[in-house]
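K.L.:
Can you keep this structure in mind? I'll have questions shortly.
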Amino acid sequence: MKTFVLVSCLLVFTQIIYALDIKEISIMNRILEKCIRTVPKRENDPINPLRNVNVWYCAFTKRGIFTPKGVNTKQYINYCEKTAISPADIKLCKKIASKCVKKVYDRPGPIIERSKNLLSCVLKKGLLELTVYGKKK
């Protein structure tokens, strides 16, 4: 029985560790800190800077996910694999990200505006809460 419990615990921890890309999270944390400091604060910005579309736009632009030509869709959706907390969260994260990409990029408009609308969509649908960033303040 003890062996079964130990193996079960190891499987759970392996899934959690597998789901997170610690190196990428560390890089993104440094980028987010810089973006939080440099993005001008506006009157209607949320108290938590991680809920600010402009902060995420800054960070994803620095990571090369948002470019002048638009969003690198594959890289954006696969970012869920690097930051989602559990395998179930990865699946839901990808689903939300895919729906928002389709919804936003099927419409005409400037690339920057569409990229920010994409971020607004995923934040409103709760994608952040599925990742390690949902736990930060």
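Using the three backbone atoms N, Cα and C, a Cβ is placed for every residue, glycine included.
Every position carries its original residue.
What Swiss-Prot shows for this protein is this:
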VARIANT   R51 to K  In Sol i 4.02
VARIANT   W56 to L  In Sol i 4.02
VARIANT   A84 to I  In Sol i 4.02
K.L.:
Which of R51, W56, A84 (the variant positions) has the most other Cβ atoms within 10 Å?
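P.N.:
Top count of Cβ atoms within 10 Å goes to W56.
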K.L.:
Using DSSP reduced to three states, classify A84 (variant position) as helix, strand or coil.
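P.N.:
In the DSSP reduction, A84 (variant position) maps to strand.
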K.L.:
Quick one: Cα separation, R51 (variant position) versus A84 (variant position), in Å?
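P.N.:
Checking the Cα atoms of R51 (variant position) and A84 (variant position) gives a distance of 17 Å.
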K.L.:
Please report the Cα separation of A84 (variant position) and W56 (variant position) in Å, rounded to an integer.
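P.N.:
Here the two Cα atoms lie 16 Å apart.
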